[in-house]
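Presented below is the structure to which this report refers.
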Amino acid sequence: MAQDIISTIGDLVKWIIDTVNKFTKK
């Protein structure tokens, strides 16, 4: 259960970082 939550948060963090990188590169 905790493992699923951690992996979900990890995916969310990766997505946020990717999105921020796209905006900051412009």
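Any Cβ shown, glycine's included, is placed from N, Cα and C.
One natural variant catalogued in Swiss-Prot, Gln3 to Ala, is accompanied by this note: In strain: canine. DSSP assigns Gln3 (variant position) to a helix in the three-state reduction. In the structure as shown, the Cβ atom of Gln3 (variant position) sits within 10 Å of 7 other Cβ atoms.
Counting only residues at least six positions away in the same chain, no Cβ atom sits under 8 Å from the Cβ of Trp15 (variant position). Per Swiss-Prot, natural variant Trp15 to Leu is noted as: In strain: canine.
Looking at Swiss-Prot, you'll find the natural variant Asn21 to Glu noted as follows: In strain: canine. For Asn21 (variant position), no same-chain residue that is 6 or more apart in sequence has a Cβ closer than 8 Å to its Cβ.
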